[in-house]
Each structure stands twice: as C-alpha cells, then as structure tokens.
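Undergrad: Here's the feature list from Swiss-Prot:
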| type | residues | note |
| --- | --- | --- |
| ACT_SITE | C89 | active site, nucleophile |
| BINDING | Q93, N169, D172, H208 | L-glutamine binding site |
| BINDING | S262, G263, G264, I265, D266, S267, T268 | ATP binding site |
| DOMAIN | 235-430 | domain 'GMPS ATP-PPase' |
| MUTAGEN | K24 to L | 50 percent decrease in glutaminase activity. 5.3-fold decrease in affinity for glutamine. 1.7-fold increase in affinity for ATP. 2.8-fold decrease in affinity for XMP |
| MUTAGEN | K160 to L | No effect on glutaminase activity. 1.2-fold decrease in affinity for ATP. 1.8-fold decrease in affinity for XMP |
| MUTAGEN | N390 to A | No effect on ATP pyrophosphatase (ATPPase) activity. Increases glutaminase activity. Loss of GMP formation |
| MUTAGEN | D412 to A | 30 percent decrease in glutaminase activity. 7.9-fold decrease in affinity for glutamine |
Amino acid sequence: MEGEEYDKILVLNFGSQYFHLIVKRLNNIKIFSETKDYGVELKDIKDMNIKGVILSGGPYSVTEAGSPHLKKEVFEYFLEKKIPIFGICYGMQEIAVQMNGEVKKSKTSEYGCTDVNILRNDNINNITYCRNFGDSSSAMDLYSNYKLMNETCCLFENIKSDITTVWMNHNDEVTKIPENFYLVSSSENCLICSIYNKEYNIYGVQYHPEVYESLDGELMFYNFAYNICKCKKQFDPIRYHELELKNIEKYKHDHYVIAAMSGGIDSTVAAAYTHKIFKERFFGIFIDNGLLRKNEAENVYTFLKSTFPDMNITKIDASENFLSNLQGVTDPEQKRKIIGKLFIEEFEKAVNNIDIDINKTFLLQGTLYPDIIESKCSKNLSDTIKTHHNVGGLPKNLKFKLFEPFKYLFKDDVKTLSRELNLPEEITNRHPFPGPGLAIRVIGEINKHKLNILREVDDIFINDLKQYGLYNQISQAFAVLLSSKSVGVRGDARSYDYVCVLRAVKTSSFMTANWYQIPYDILDKITTRILSEVKGVNRILYDVSSKPPATIEFE
C-alpha cells in the first residue's frame with residue numbers, strides 16, 4: 001500500500017520479534033505506518049509525509065560493537081525537523097546513546113508483566129521501592145538528581161492510574177539520562193523506565209507498549225499519533241486487500257492463478273476473493289502430505305468442493321513421498337525444510353498437469369504479516385525462532401509470480417473478511433494449523449504409528465473442547481506426542497507407552513500467549529477419555545507455559 005494520501009508514522013526496525021505488533025497497534029487506531037530497517041538512508045525518507053518516528057526494540061545490546069544504530073544524519077534530520085520520536089526498549093536505549101546518555105547491563109533483567117509508576121513532582125512520595133536503588137531512604141533522595149514534570153507526560157495522558165502494567169523484556173537499561181530529558185516513569189527494578197525531551201518531542205520507554213499485556217499500550221500509541229504527532233488523516237487497514245485485488249484484476253483475461261489450499265482461513269479467504277476475479281482461470285490444489293489430522297484430508301476436500309462448487313480444485317495424495325523422506329529425521333528445522341521442498345515439488349508437478357502458461361501464472365498465498373516478521377526480519381536483524389512455512393520454503397527460482405493479498409493484514413482482519421464473505425463459522429473460528437502439520441507435533445522421528453496415536457488424542461481433545469463450549473474461547477489448542485515413553489499400569493500388566501501433552505493458549509497476536517486454564521473437571525474428563533480410548537499412551541501432561549519463554553508450538 002503506497003499510502004501517500006495518509007499521514008505516516010515511520011517505524012524503524014531494530015530486529016524486535018514484536019515489530020509487527022507496533023504496526024498492528026497503529027492499524028487498530030487507523031494510522032498508516034511505513035516500515036523501514038534501522039539503516040535507512042536519509043534520501044529514502046526525506047520526501048515522505050512523516051508525522052512521527054517509532055524506533056523498535058531488538059535482540060542486541062546497544063553498547064556492543066556491531067550492534068545496529070541509526071545513521072547520524074538520519075537522527076539529526078529528525079531533530080532538525082522536530083519530528084516526534086518514540087523509542088521502545090532498544091529504541092529508547094538508541095535515543096540515549098545518540099544524545100550522549102549511558103546504557104549498561106541491568107543488575108536485574110526484567111521479563112513479563114511489570115507495574116510501572118508514572119512520575120510527577122506531586123506523586124513521588126508514593127514510591128515504595130527506593131532502597132532497590134542503593135542507599136536512598138526516600139523518594140525525594142532517589143529522584144533528587146532527575147528532572148521530573150509537574151504534570152503527567154502527554155504520552156501517558158488519560159491513563160486512569162499512576163500505576164500501569166506493562167510488558168518488560170530487557171537485559172540492558174539507561175543508567176544516565178541525556179541532558180534536558182525528564183524522567184517520567186520507574187519500575188521496581190528499572191529506575192529509568194521512561195524519558196521525555198520537551199524541546200524535540202522525544203519519548204522513550206524501556207518496556208513494550210505494543211504487546212497486548214501492556215494494558216494501556218494502545219492508548220500510548222494513540223497519544224503519540226494523534227496528540228503528539230498531530231496525525232489527522234485516517235485509513236482502514238483491512239481495505240489493503242481491495243487495492244491488491246484491484247491491481248491484479250487487469251490480468252484476469254490473459255493470466256492464471258494457482259493456489260495451494262489447506263482448508264485454513266487464510267488460504268480459503270484468499271482463494272474466495274481471487275476466484276471471484278479469475279473464475280475458470282483459477283486453480284486450487286490441495287495436497288495431502290500425510291501429516292494432517294484425523295480424517296482431515298477427506299473433510300477439507302469435501303468442504304472446499306461444497307463451498308466453492310464452481311472452483312477448479314485438484315486433490316493430490318503425496319503422503320507416502322513425504323513420510324518416506326522424513327524417515328529418521330528428528331531436527332525440527334530440517335523437517336520444515338524437507339516438507340517445504342517436497343511441497344513445492346509436488347505442487348509444481350500438479351501445476352504441470354494443468355494446461356496453463358506458467359509464465360503468465362500467479363501463485364496465490366495467504367501469507368499474513370506476522371508470518372513474515374516472525375520468520376525473518378530484513379537483513380537478519382531478528383533472531384529466527386522458526387522458519388515459517390509460507391516464507392521459508394519458497395525456492396529462489398520460483399517460476400510463478402507471487403501474489404499475497406493479505407501480506408500486511410493480521411489474523412483478525414482475515415476473520416472479518418471471512419464473515420463479509422459469509423463463509424461458514426467452522427472456517428472463521430478454526431484454530432491455526434501449522435504448514436508442516438503433525439510433523440512438528442510428533443517430537444523426534446515421525447512414523448505412521450506415532451501419527452495415528454497423535455491423531456486420536458488430538459481428535460478427542462478438540463471435539464471435547466467443542467462439546468464443553470470452550471473451543472471458541474481458546475485461540476489455539478492441540479496435542480503433542482513426545483519422543484519419550486513412561487511406565488504405566490493397564491489392568492494388572494505393566495505398560496511402557498508414549499507421553500502426550502495437551503496445549504491450549506489464549507492470545508490476541510500469537511506473538512505472546514498465555515496458557516488457557518481449562519476447568520479441572522473438564523480436563524479430568526478429557527484425560528480419562530484419552531487414556532481409556534487411545535492405545536499407546538499412558539500419561540497425559542497439560543502445558544502451562546506462556547509465550548515467551550515458550551513458543552506456542554513445540555517445534
């Protein structure tokens with residue numbers, strides 16, 4: 001989306017895994033954001049209609065050699081033009097370094113939810129953790145060397161309390177505030193938690209307001225965009241796909257579209273919109289890789305044919321090819337690469353059986369913006385957690401033109417589009433299922449026996465969640481088969497069977513997540529049923545890990 005008609009917030013990426021959540025926060029308040037890497041050249045931004053700048057967090061230490069920094073001329077341009085700057089975590093530390101402050105390793109690293117005190121001259125006596133920072137016996141002593149404001153900093157305007165809960169994730173902290181900066185918040189373990197410069201309209205926070213666990217995070221972005229940057233012109237991010245579809249419509253008479261269809265919401269909604277344009281020149285391909293859930297291959301194909309009776313859809317059974325190539329493979333990234341490679345090979349074989357001109361063919365993908373960010377930030381800035389199946393497995397010599405109408409949208413945006421299309425609720429509310437399928441839910445080596453055990457466990461778990469009315473309250477739920485076995489008793493005999501883990505999480509973004517507290521009586525019923533009906537399992541565990549430090553999937 002070009003967005004010239006909108007007031008822009010420039011978001012500069014220092015490699016944060018939460019980077020896309022900044023964009024999402026801005027989308028939520030109808031602000032257009034332009035994203036660039038930290039090393040952007042001045043010539044590339046001077047002609048933009050920039051109303052403000054946000055500096056993201058990142059996995060580096062700002063004081064280490066080779067860590068990412070803004071170009072000096074770019075930072076000085078922001079100061080010269082007095083473009084408001086909002087630094088988040090690493091971004092705040094970058095501001096401190098650029099303006100002759102100091103950053104050092106934290107004595108106490110902070111991770112997760114933390115209460116932050118918003119500071120003013122009239123409320124510092126309420127601070128109770130003074131002795132955490134040396135010998136200060138009172139708040140007056142503690143803050144005597146810092147400039148405090150008489151009024152609440154405008155970044156925190158309309159926050160109802162002087163204490164707000166935020167998401168922390170840092171090892172370093174600012175230890176010396178640059179000259180002419182105010183100290184505007186502190187936490188129990190981080191004295192300099194937020195800073196503000198009135199002359200240049202610069203704001204820095206050590207925490208992550210973009211993460212949904214930061215209770216007043218969206219309000220901070222609203223204050224920055226509308227009250228500080230004075231943005232006025234709004235845009236509707238969910239209409240992005242309309243522009244993409246309009247751009248591709250000119251090809252509908254002499255081009256084709258092919259799509260890998262899984263039955264998931266992203267690929268299904270993308271196919272529904274694109275099929276409306278290309279009609280008989282649209283071809284959907286559903287590949288059964290042998291790694292799907294119980295009866296899923298047949299159920300998905302039947303669903304797609306009944307929902308889109310006029311759509312060309314081909315089903316390919318490639319299960320034996322996938323399973324034979326995965327034999328003996330235990331490393332999860334290797335599994336993903338093998339599956340990605342085989343998928344492309346099978347897909348290309350299927351396409352070659354269709355009478356179309358490959359040079360005039362688009363490959364439709366339901367890639368979402370979080371897919372791109374979580375897999376790999378530009379220039380390897382961000383630590384790669386996992387290769388995403390939509391963006392990690394595509395070959396460099398891809399023969400098709402790539403069409404990704406949802407690449408700047410988020411999951412809830414696609415759900416809105418699904419409802420606009422009146423697609424069945426089973427699609428709109430379907431939990432995410434990874435591209436590599438059960439390959440990354442069977443820990444270690446994969447074989448048919450393990451897959452069948454996992455299918456039965458997962459089927460009982462999901463169906464019971466639906467029966468008890470919990471499924472739609474949960475963001476994602478699934479079962480995992482561990483590689484280890486445990487000793488048990490069946491009847492009077494010893495058993496030595498697999499251990500299964502049940503996982504259910506609640507999340508708004510899938511970048512952070514909390515484990516879902518299934519009522520104990522329901523969890524007991526589900527567990528009892530699994531152990532009674534599924535052979536090969538004698539122990540069930542329930543995962544109570546949040547993300548971070550865990551990821552949602554095990555592999």
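Including glycine, each Cβ sits where the backbone N, Cα and C put it.
Substitutions noted, but not modelled.
How about a rundown of where these features are and what they're close to?
TA: Listed in sequence order, S16, S56, G57, G58, N169, H170, V205, Q206, Y207, H208 are the same-chain residues six or more apart from C89 (active site, nucleophile) with CB atoms under 8 A from its CB.
H208 (L-glutamine binding site) is surrounded by 25 other CB atoms, counting those within 10 A of its CB over all protein chains shown. According to DSSP, H208 (L-glutamine binding site) sits in a coil region rather than a helix or strand.
If you draw a 10 Å sphere around the CB of S262 (ATP binding site), it holds 21 other CB atoms from the protein chains shown.
In three-state terms derived from DSSP, K24 (mutagenesis position) belongs to a helical segment.
In sequence order, the list of same-chain residues 6 or more apart from K160 (mutagenesis position) whose Cβ falls under 8 Å from its Cβ is empty. K160 (mutagenesis position) falls outside any helix or strand according to DSSP and counts as coil.
The Cβ neighbour count for D412 (mutagenesis position), using a 10 Å radius over every protein chain in view, is 12.
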Undergrad: Specify the nearest of the binding-site residues G264, D266, S267 to D412 (mutagenesis position), where nearness means the distance between Cα atoms.
TA: D266
Undergrad: Going along the chain, which residues six or more apart from K24 (mutagenesis position) have their CB under 8 A from its CB?
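TA: Listed in sequence order: E210, Y369, F410, S509.
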Undergrad: Taking the Cβ of D266 (ATP binding site) as centre, how many other Cβ atoms lie within 10 Å?
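TA: I get 20 for this one.
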Undergrad: Give the sequence-ordered list of residues that share a chain with T268 (ATP binding site), lie 6 or more positions from it, and have CB atoms under 8 Å from its CB.
TA: M261, S262, L304, T307, G366, S418, L423, I427
Undergrad: Relative to the Cβ position of N169 (L-glutamine binding site), how many further Cβ atoms are located within 10 Å?
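TA: The Cβ of N169 (L-glutamine binding site) has 21 Cβ neighbours within 10 Å.
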Undergrad: Which of these binding-site residues has the least crowded Cβ, counting other Cβ atoms within 10 Å: Q93, S267?
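TA: Selected from the binding-site residues Q93, S267 on minimum Cβ neighbours within 10 Å: S267.
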Undergrad: Same chain, not part of Q93, N169, D172, H208: whose C-beta falls within 8 angstroms of the C-beta centre of the L-glutamine site? Give them in sequence order.
TA: G57, I88, C89, Y90, M92, M168, H170, N171, E173, Q206, Y207
Undergrad: With every protein chain in view, how many other Cβ atoms are within 10 Å of the Cβ of D172 (L-glutamine binding site)?
TA: 19
